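Taken from Swiss-Prot as is:
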| type | residues | note |
| --- | --- | --- |
| DOMAIN | 543-578 | domain 'EF-hand' |
| MUTAGEN | Asp544 to Ala | Viability decreases in a calcium-dependent manner; when associated with A-549; A-556; A-558; A-562; A-566; A-567; A-569; A-574 and A-578 |
| MUTAGEN | Glu549 to Ala | Viability decreases in a calcium-dependent manner; when associated with A-544; A-556; A-558; A-562; A-566; A-567; A-569; A-574 and A-578 |
| MUTAGEN | Glu569 to Ala | Viability decreases in a calcium-dependent manner; when associated with A-544; A-549; A-556; A-558; A-562; A-566; A-567; A-574 and A-578 |
| MUTAGEN | Glu574 to Ala | Viability decreases in a calcium-dependent manner; when associated with A-544; A-549; A-556; A-558; A-562; A-566; A-567; A-569 and A-578 |
| MUTAGEN | Glu578 to Ala | Viability decreases in a calcium-dependent manner; when associated with A-544; A-549; A-556; A-558; A-562; A-566; A-567; A-569 and A-574 |
Amino acid sequence: MSSPTSPTSSPGRHHWSNSKDGMPPEYTNQDPNSDQADNENSDAKAHQPQHSPQHSTENQGHTGTSDTSSLEMELSKLHPESKQRQLPHSPEHERSRSPIASVVSYRSHMTLEDENQIFNAEMAVRGSQSLQRRPTGRSVRGSMRRLSSHRSKSMRTSKSKKSGDYERTAENEEAAQEAENHLDNFGVVTFGTEAPIKAPDHPVTIFGRIFKFIQQRSFYLRSLIYIIPLGVLLLIPVFIGRFYHPQPPYRDELGHEYERHLHVGGVDLMWMAIWWEIIWLSIWAARYAAKVIPYFFAFFVSFISNNVTKWRCMAVALEFPITLFLWMLAVYVSFLPIMTRRHIGDYGVPDHVRVKLPWQQSANNVLITLFITSIMNLVEKVLMQLIAMSLHRREYESRILYNKFAINELARLYGYARQRSFDFKDAIHRAQADVFKFADHQHGKKRAAAARVAQNALNKTTYKAISAFNFATDMVNKVAGEITNREVEKSSSPKSVVLHLLKTTRGCQSLARCLFEALVNPENPDLVLDDFIPVYTDETGEVDNATLEACYSIFDRDLNGDITCEEIELACVEIGKERKSISASLRDLNDSISKLDGICMFIVAVITLFIFLYLIARNFSGVLTSAGTTLLGLSWLFSGSAQELLSSIIFVFVKHPYDVGDRVDVMINGTVTSAMVKEISIMSTEFRLLTGKVIQAPNSLLNTLWILNMRRSDGIADPVTVNLKFGTTLQQIEQLRIKIIDFLKEEKRDYKPDLLTEVTDLPDLYSMSLCVVFFHKYNFQDEVLRMRRRNMFMCALMTYMQELDIVSPIFNSPGKSKDSPMYVNFNNGSMEGVKLSGGNDGGGTENHRDSTVGGGILKNPKAYPYREPTPPGSSDSDTASVSKKRVDFSLGTRHLMPAFDDVADIGSKRLGRDSLPDAVIENAGTEAMRREAEERRRAEEEEYERSQQESSSNEENENASRTSGARFSFSSKASRLSARPSARTVPPLQHISIQDLREPNENNTSKSARL
């Protein structure tokens, strides 16, 4: 909702000076710019929404009104009067203001909807979402928005779907948390190549419920639940083989007795069962080892790398491949020693002969194949992680660093604003407590008193449990942060509120207006750098200038020195969109890498098959020849698909010309198509056209096209070509340039103060094509802003051309103007009474021919922009002297030549970590990045100190040379020759100073005489 603007204010600027008696506008939901605002002011005051969980109805009676009034009183007592600039208390203002609006700053740009958005975010981060999902637990903001009847009906009729909505909301929260982890752990991309086994959302059978219950437990408890039952079952054959002997002992020829053992495939049953037990326990031992390996790996990597977190996260992502490798290693190593050393003879007696039975040889070949497969799988996963990390570092590291820094600074500013203007902590607790006083109404019917009391008690218990859980979570995070030396955000921290507000465009605008309201000076309509100093001043009074300037540059993109409320809104919206774009890009990148991983796994499976055939086949060469012949014969079938796949892989992972959310211009068949990147996959890309249509294009085709990425572009030049009348004077063109440049300087927030004009063509001496090139300060990523800026320029251009009487070439046609009359030739003779404009002597025709055809534009007095028309009676010499004055035929482009030198842009790199300020890296970077920034700053400081010392020593030497030079002088001949280099050695006591060389010869002579 826009704020009222004064008639003298520029468009898009927030002013409140048009209100009566210099007072700010009243807080209503009406648009201040609408014509009906004054007429409906009284109705808006009468229907002002209150802070209550439901609208007042006749069924609620006097209780709801009293509770709402008490809630308003509680909300109005949040801050002392010394910390706020409240509006004057009057009955009219009291009726028009909400309880939260009463504590808003004096020059408020915030509306009631903005306050609702912030209050909504504060409620959400404090764990009240579970109460909001319940019909009786609606928050205070529900009534403030006056829900429509359709929404109220849908909420009443959806009670049977609450459980399903809860599950979907939980899934969305998990997805949001995963995206948050992707943004936090930059430098590492974890892709889900091994999806965990998930239980159904709504299990029907008892076994499904049990499995879901087990899957929801922690890993260690879940592993014990799985290990113990099956491990105990596998111990049964071990005890049977050890203690149970159904047959009598065997006696050999010498009379020795041997116990007969049960055997399976010639191997003792006990040892066979032990090997089965090893198979089961080794998989969990490998899983536990994979959990511990990242910490040991990080310890050893810390000796050679500073970025330990990245490699530890990589080892965590490789948990499943490492588990598979260790498991197959244990199974393969334990198979042959157990099977060959525990052989049972023909009579069931161990013969202690190491014999490899045929089935054991075949099983060993299978285990070898699986072990090699696990090795190839681990190597393939490591390569995929390295590719993902390299692509992530190249494309997203700088964007994530800058976005995290911007969010951290927004959180700092919001924390300052919350302490300064409106702290909702007490209001939220009271509001949540008052919410429980209202009973739920189902289809307009009241529940029984006992049910209402029970429901209120349940809600209170739930609220207390949530508060206790949040408190316990904050305490655990605090202890964990002290142990790990890391700062952990609280559940109700300003950053959590900022992240919640950045999810929607409306929340971004509310956050921006809140920050502007808290920082702006009452005497200045805009923000300046000094307004941010209280936020970045520590307890000792020192100001963090580096972080302050970096934060100020987030909002002051045009570098004009001040920040308007609109600029903060655009910056916050851009930060929110950038965060969503990065999350979507990382998600699509993970999907693409997962598909590439699937392709590589198919290749690994083919290699595994050939290895297995090599181990079991007697004639492997024949099998390989047959397979090669078949593959060659079917090459025509999948050759095109293989080529398309290779082109797509190169396009996505090597070229990577765009990311999700980028606006691109693709040239297809000579036609430029503008679209927004919606989704990127390994084989195709989905675009959303500006018309709303969604199209899909294969990456193999896009690999051969020209693609213009608007987001990666800087300020863009926008040419406009206009056709003017032939004979348009240079004075008119110069005046047009001056007016347009003044317009660009006035609108310096959107345009650069540079203008290029070029006469491109003079077709048939009938018209003149003038190309006007102006420069935007931003790119064309936002189509709405591009249209707005171009419309402003086009309207200004049209207005100035109309003021200067610059017309279309159609006015050169006969009869269109007085300068180009239309002559009519009658075959029957001339018309009587018609007199030519040149007179009877025909001199007028000759003069007209001389002034237009013979003289041309250079002899036309109007063509000279810097001279007055030649007065009558002046001599030809005066006219010739005036005609010798220079005319700027470059149309103002001469002074712009050095400014548009494109040589410096050739070979320049994109925005990387080196181009980011140190404050951004220290605030949002990893520990390794912070150390690099500190080392770089330390090196710069040492270099600066060294240069200062050298400069001071040079000054001392120069002063010494001047002092010694005053005692010695040379003759005029020597002074003239002293400027040339000499091969002779200078005496040690003679010093030549520049001051001596610049003195006149007579001074040198007098000095030498005195010496």
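Using the three backbone atoms N, Cα and C, a Cβ is placed for every residue, glycine included.
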Check: What are the non-local neighbours of Glu574 (mutagenesis position), defined as same-chain residues 6+ apart in sequence with CB under 8 A from its CB?
Finding: none
Item checked: Residue counts (helix, strand, coil, in that order) that DSSP gives for the domain 'EF-hand' (543-578) -> 25 helix, 2 strand, 9 coil
Next item on the list: Round to a whole number and give the Cα-to-Cα distance in Å for the pair Asp544 (mutagenesis position) and Glu569 (mutagenesis position).
Entry: 24
Checklist line | Neighbourhood of Glu578 (mutagenesis position), C-beta criterion under 8 angstroms, separation at least six | finding: Arg399, Asn403, Gly661
Checklist line | For Glu569 (mutagenesis position), nearby residues of its own chain (Cβ under 8 Å, 6 or more apart in sequence) | finding: Cys508, Gln509, Ala512, Arg513
Check: Across all chains shown, how many C-beta atoms besides its own are within 10 angstroms of the C-beta of Asp544 (mutagenesis position)?
Finding: 15
Notebook entry, point to check: What same-chain residues, at least 6 away in sequence, bring their CB to under 8 Å of the CB of Glu549 (mutagenesis position)?
Noted result: Leu529, Pro917, Ala919
Check: Over the domain 'EF-hand' (543-578), what is the model's mean pLDDT?
Finding: 86
